[in-house]
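Copied over from Swiss-Prot:
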- T31, D70: Mg(2+) 1 binding site (BINDING)
- D330, D332, D334, A336, E341: Ca(2+) 2 binding site (BINDING)
- 197-232: domain 'EF-hand 1' (DOMAIN)
- 429-592: domain 'Miro 2' (DOMAIN)
- K105 to R: Abolishes acetylation (MUTAGEN)
- K525 to R: Does not affect acetylation (MUTAGEN)
- K629 to R: Does not affect acetylation (MUTAGEN)
Amino acid sequence: MRAGRVRPLRASDMKKDVRILLVGEPRVGKTSLIMSLVSEEFPEEVPPRAEEITIPADVTPERVPTHIVDYSEAEQSDEQLHQEISQANVICIVYAVNNKHSIDKVTSRWIPLINERTDKDSRLPLILVGNKSDLVEYSSMETILPIMNQYTEIETCVECSAKNLKNISELFYYAQKAVLHPTGPLYCPEEKEMKPACIKALTRIFKISDQDNDGTLNDAELNFFQRICFNTPLAPQALEDVKNVVRKHLSDGVADSGLTLRGFLFLHTLFIQRGRHETTWTVLRRFGYDDDLDLTPEYLFPLLKIPPDCTTELNHHAYLFLQSTFDKHDLDRDCALSPDELKDLFQVFPYIPWGPDVNNTVCTNESGWITYQGFLSQWTLTTYLDVQRCLEYLGYLGYSILTEQESQASAITVTRDKKIDLQKKQTQRNVFRCNVIGVKGCGKTGVLQSLLGRNLMRQKKIRDDHKSYYAINTVYVYGQEKYLLLHDISESEFLTEAEIVCDVVCLVYDVTNPKSFEYCARIFKQHFMDSRIPCLIVAAKSDLHEVKQEHSVSPTDFCRKHKMPPPQAFTCNTADAPSKDIFVKLTTMAMYPHVTQADLKSSTFWLRASFGATVFAVVGFAMYRALLKQR
């Protein structure tokens, strides 16, 4: 895989700023706490309310601007208080440790008031602040702990003294931390265990990081994980120390010197229990999660500009990544993914993205399992037809993390405008779309399935509800490997704009149906006669008795009149895989739309293209077998 720079935490990974509101009964020391923080000394004269204070990002531990807001019952109305509550990211409820009345008001007034004014679905963290600890020789924690256990929104409790400057900076650090690294989404204090959503997210992270898919993180994988998350590797002794901590508490936390999933989850539970939530949050955010433990839109759908008349393809680095992904899950090394292997691959997805139609869109083995070539073909198809979905899928697989790229947009090549290709009479594209047009029952499905090497016998086994309107496979033209994407266009009187857009058209008629060719001729005249899109007419079911077509001109004369190659005889009723000649011709026409019709009619032109395909198919098979031996 390509090495690159580590992606820093993006602005979207954490809140852009933190707004802290201090509330509590009069004279508990709210204003004094703020002024002591700012001036680093206890104020002799304290105003009724401190002005809003902004602490710049460069002086806070988390490098996030922080706004501290004071509340004064004497100066502000209930409406203003409600507005401040709605704007706050975290609220510090201040009480005086020497004033039982102010402690009682925490539960009788402040927590109910805050809960009434906040959305039930959005969790607003609370910090309980016991001020004036310099005035007593005892702690209020015995009284406060039951309150903390009752209200899960309470992140922590801090006892401090504005007069002695005790725990002042810690108080605001904990408040900031409660916003940026909240405990609530991660951990359930009552159960003393991580929440299901957190376990699910960390399990996905573990599976992505387990690059050899052996169920453990070995030293190399742990070091890579440490480096991409924290920008620093772990020393060998530090790695061993971590594993020893796990061994001490879990019998199955370490296996074969590697950290198991249970061990990985235990470590994060330990971080959270010891107040090191930021460690777990750093990992979660590095892998694309937001505060609700959902993958962010910025992570799944990075910006990718696609100008008109341009297409999207996977680049070389993306194919290398997908090859390694396939290898990771092809446990039996048969160059195909069984249903269980495919299910294992998709465990890092929130849903199974491929339906049964995919098995009839790409190449499969005799068992109907997607082959290595079929796997790459399906990704190629998704990239071409729906690049946003491709970005999403690559995001689930952790592409940007494992390849150390800014985002999965780096996996995509946006081709140049097709008009430039026509002007320069050459193309850099590797994927070509062919729309297959004809009346229902003319043999279009046979054409699509033949691209995948399936004869009529295999096609008859396809269930109607598993049928696909697409087929994609590689085709060699002049020694170059290209992808040909066939799209079965449903029969209709007029084609839509989307059904016309393609690189080449395959007009299919049934030689046994006298009314079949008329539709092809009509569609050609309506949409393609004056366009620059090359067309090829295919005479399907050519193994059967041919009847005369009920059209004013025969298919052969029609092709001659419109300077097209002659009709191509085609059948999928063969003992072995059907001939790929028409697919070489279609791909060649898509690659060289500027080639004259005289050249297209030339047998030597097609012979050169087909010869390159044959040679490279043989070479490709030899290389494939060599790869199999290596694996």
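Each residue, glycine too, has its Cβ placed from N, Cα and C.
Every residue here is the original one, so none of the noted swaps is modelled.
Given the structure is predicted, the values throughout are model-derived calculations rather than measurements.
Sequence features annotated in Swiss-Prot and their locations in the structure.
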residue : record                : DSSP (3 states)
T31     : Mg(2+) 1 binding site : helix
D70     : Mg(2+) 1 binding site : strand
K105    : mutagenesis position  : helix
D330    : Ca(2+) 2 binding site : coil
A336    : Ca(2+) 2 binding site : strand
E341    : Ca(2+) 2 binding site : helix
K525    : mutagenesis position  : helix
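Taken through DSSP, the domain 'EF-hand 1' (197-232) splits into 25 helix, 2 strand, 9 coil. Sequence-distant contacts of E341 (Ca(2+) 2 binding site), defined as residues of its own chain at least six apart whose C-beta falls under 8 angstroms from its C-beta, comprise H329, D330, L331, D332. Apart from the site residues D330, D332, D334, A336, E341, the chain places the Cβ of H329, L331, R333, C335, L337, S338, W369 no farther than 8 Å from the centroid of the site's Cβ atoms, the recorded Ca(2+) 2 location.
Counting other Cβ atoms within 10 Å of each Cβ, the binding-site residues D70, D334 show the lowest value at D334. Most Cβ neighbours within 10 Å among the mutagenesis positions K105, K525: this distinction goes to K105.
For A336 (Ca(2+) 2 binding site), applying a Cβ distance below 8 Å and a minimum sequence separation of six or more within one chain yields D330, T364, N365, S367, W369, I370, T371, Y372. Least crowded of the binding-site residues (D330, D332), judged by neighbouring Cβ atoms within 10 Å of its own Cβ: D332. T31 (Mg(2+) 1 binding site) is surrounded by 21 other CB atoms, counting those within 10 A of its CB over all protein chains shown.
K525 (mutagenesis position) sits 82 Å from T31 (Mg(2+) 1 binding site), taking the C-alpha atoms as the reference points. The distance from the Cα of D70 (Mg(2+) 1 binding site) to the Cα of K105 (mutagenesis position) comes to 18 Å. T31 (Mg(2+) 1 binding site) and K105 (mutagenesis position) have their C-alpha atoms 18 Å apart, to the nearest angstrom. Confidence annotation: the domain 'EF-hand 1' (197-232) carries a mean pLDDT of 97 in the model. Annotated pair D334 (Ca(2+) 2 binding site) and K105 (mutagenesis position), C-alpha to C-alpha distance, rounded: 69 Å.
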